[in-house]
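*Asks:* So Swiss-Prot says this about it:
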- Y184: active site, proton donor (ACT_SITE)
- K255: active site, proton acceptor (ACT_SITE)
- R237, D351, N492: NAD(+) binding site (BINDING)
- E327, D328, D351: divalent metal cation binding site (BINDING)
- F140 to I: Decreases kcat 8-fold. Decreases Km for NADP 2-fold, increases Km for malate 2-fold (MUTAGEN)
- R237 to L: Decreases kcat 530-fold. Increases Km for NADP 36-fold and Km for malate 10-fold (MUTAGEN)
- K255 to I: Increases Km for malate 10-fold, and Km for NADP 15-fold. Decreases kcat 200-fold (MUTAGEN)
- E339 to A: No effect on kcat and Km for NADP. Increases Km for malate 2-fold (MUTAGEN)
- A387 to G: Decreases kcat 48-fold. Increases Km for NADP 4-fold. Increases Km for malate 6-fold (MUTAGEN)
- Q503 to E: No effect on kcat and Km for NADP. Increases Km for malate 2-fold (MUTAGEN)
- L544 to F: No effect on kcat and Km for NADP. Increases Km for malate 2-fold (MUTAGEN)
Amino acid sequence: MLSTRTAAVAASASPASPWKLGGRSEGGASCDGCRTYRNTLRRRAAPAKVRALPPRRVDAVAMVSNAETETEKEQEEAAAASEELPVMPWATSVASGYTLLRDPHHNKGLAFTEEERDGHYLRGLLPPAVLSQELQIKKFMNTLRQYQTPLQRYIAMMNLQETDERLFYKLLIDNVVELLPFVYTPTVGEACQKYGSIFGRPQGLYVSLKDKGKVLEVLRNWPHRNIQVICVTDGERILGLGDLGCQGMGIPVGKLALYTALGGVDPSVCLPITIDVGTNNEFLLNDEFYIGLRQKRATGEEYDELIEEFMSAVKQFYGEKVLIQFEDFANHNAFDLLEKYSKSHLVFNDDIQGTASVVLAGLLAALKMVGGTLAEQTYLFLGAGEAGTGIAELIALEISKQTNAPIEECRKKVWLVDSKGLIVDSRKGSLQPFKKPWAHEHEPLKTLYDAVQSIKPTVLIGTSGVGRTFTKEIIEAMSSFNERPIIFSLSNPTSHSECTAEQAYTWSQGRSIFASGSPFAPVEYEGKTFVPGQSNNAYIFPGLGLGLVISGAVRVHEDMLLAASKALADQATQDNFEKGSIFPPFTSIRKISAHIAAAVAGKAYELGLATRLPPPSDLVKYAENCMYTPVYRNYR
């Protein structure tokens, strides 16, 4: 369940015991042998002895209650060592002492008080100093800034997440603008490329072809039962970097870290998953450190059967209200999966729907600067994949709702260019299904420049994944027939961006309204400083996810995406516009996410898709109260 602010305050005032349930949540199912084994341990645990001893002697209780078996265990282990037989990996049932310091959910580093150190057998296991959470954040930031490369900072942050979860999230929330590029894009792309080399402690859950027929058992191995948000990838299209196979795990791990830090979703209800069906990346297949299956990527029936088993197992094990976010699937699977499961599961594709929602928000905000409506603009895209067609469809949908015109007519305002040129009606026979709605009557054009000159768009959007394709002549052409050309260079990472912020402002003589997918530094042009907006999906998906969770939504509806876009656009202020930015600053992202969550939840209640009844009277306040707050708790 989501923590509430009230509960967080109560928790900080009322000490709690750092329970550790043997590596599995108490409700977790397992094989008959394991259940028998745990039941035997419970029978030996002698409740009367537990009540007879002081509360702080929990570890002593465990030792007393199992004293009768200690010699037996030692004999078994000695025999196993000599005979090379398997041994039972014994673990304490309460996080205390050495174990507590290595439990990321309960570890507080040097913030354990003197009383906690005595009560939980930490005396001598820590240096004498007691440092507050705030001071530990200051210390870690000082260390982080001394690293020379973004990847070093990424590794340090991931190590912190695996050792002190609350410090990790507090650090990220308090320094979100500085740390976001290291936790997610663009650094996460390099991390995925080198994931095998930097792999330490495993994060998330791996489902592979080896698990076919046993996916439900794999899900049961995860220690938490109350999962509400899953981010899953098959690693075939990681950012703009292509097929990284099993090493794509960095994406769902990073994505869910942002669900928590930016959207306030409790980390214990989040589950990152990678589905490993092989890879066609020859470099990885020949890399001795590659962590995935060493085989070509499965396709067709074999692939579909594993995905179907996975989706069925998730719904069976976690219920209908668990959000499944598809992440970085290749085009040929992404659209099919979204269409197939959107009617039976709570599913969301960030590459298609999340990108579209944040770009639509940027356009709505940009129109506040230039005037006019969505229907009065002409849109030209470079790139016709998941992102490009997803954005185009949401724009057409919003135009349709604003004008009451058929969506087929509204699509005619939007033009797309792919690797073969302008998508036109004469190409329909060779087009992929998701491109066909955008094939309009026009003469064939081979280049983006020709398309710009012919169509004369007011909005130019790049989702091609190919860097430096918005050339000087293209931006100058855009500026020649638009007083304020709107230019979105959305491809990630930075090296793949269609143009830089400096190029957009310089080549348009400071007149363009610019946004990018990757962050760019402020640009000075003729005495004015422009702060480029980052059209980052992280503006949308954390708040969207929170809204779905707090309302108990059972399906994602397109109207929820439109509501999220409008809520984000409303957060941009005149002060942002004067600096050239169409997005609000990330420093207020939790406030932004609360408003987006409220808008999404409100739409869920309006559409009859919410199950948490009755609806709260103040959805914004309710969303804020439901947000996870990563402050250290006191332990009794």
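Cβ coordinates come from backbone N, Cα and C, glycine included.
None of the listed substitutions appears in this model.
Just tell me what is around each of these and how deep it sits.
*Replies:* The number of other CB atoms found within 10 A of the CB of Y184 (active site, proton donor), across every protein chain shown, is 25.
Mapped onto three states, the DSSP output places K255 (mutagenesis position) in helix.
For D351 (NAD(+) binding site), the Cβ neighbour count at a 10 Å cut-off comes to 23, with all displayed protein chains included.
DSSP assigns D328 (divalent metal cation binding site) to coil, not to a helix or a strand.
Annotation note: F140 (mutagenesis position) sits in a helical segment as assigned by DSSP.
In the three-state DSSP reading, R237 (mutagenesis position) counts as coil.
The Cβ of K255 (mutagenesis position) has Y184, C231, P272, Q325, E327, D350, F541 as same-chain neighbours under 8 Å, each 6 or more residues away in sequence.
Annotation note: E339 (mutagenesis position) sits in a helical segment as assigned by DSSP.
In the three-state DSSP reading, A387 (mutagenesis position) counts as helix. Every protein chain considered, the tally of other Cβ atoms within 10 Å of the Cβ of A387 (mutagenesis position) stands at 28.
Sequence-distant contacts of Q503 (mutagenesis position), defined by Cβ-Cβ distance under 8 angstroms and a gap of at least six in the same chain, are F470, K472, I475.
Listed in sequence order, F348, G354, S357, M560, L561, A564, I596, A597, V600 are the same-chain residues six or more apart from L544 (mutagenesis position) with CB atoms under 8 A from its CB. According to its DSSP assignment, L544 (mutagenesis position) is helical.
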*Asks:* Out of F140, R237, D351, N492, point to the one nearest A387 (mutagenesis position) in space (Cα versus Cα); all of them are recorded positions in the record.
*Replies:* D351
*Asks:* Identify which of the recorded positions E327, D328, E339 has its Cβ surrounded by the largest number of other Cβ atoms within 10 Å, counting every protein chain shown.
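*Replies:* Compared across E327, D328, E339, the most Cβ atoms within 10 Å surround E327.
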*Asks:* For Y184 (active site, proton donor), which of the three DSSP-derived states applies: helix, strand, or coil?
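*Replies:* The residue in question, Y184 (active site, proton donor), is coil (DSSP, three-state).
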*Asks:* Say you check the Cα of R237 (mutagenesis position) against those of the recorded positions F140, E339, D351; which is nearest?
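*Replies:* Closest recorded candidate to R237 (mutagenesis position) by Cα: D351.
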*Asks:* According to DSSP, does N492 (NAD(+) binding site) fall in a helix, a strand, or coil?
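*Replies:* Note: N492 (NAD(+) binding site) is coil by DSSP, not helix or strand.
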*Asks:* In this structure, which of the recorded positions F140, R237, N492 has the fewest other Cβ atoms within 10 Å of its Cβ?
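*Replies:* Result for the recorded positions F140, R237, N492: minimum number of other Cβ atoms within 10 Å at F140.
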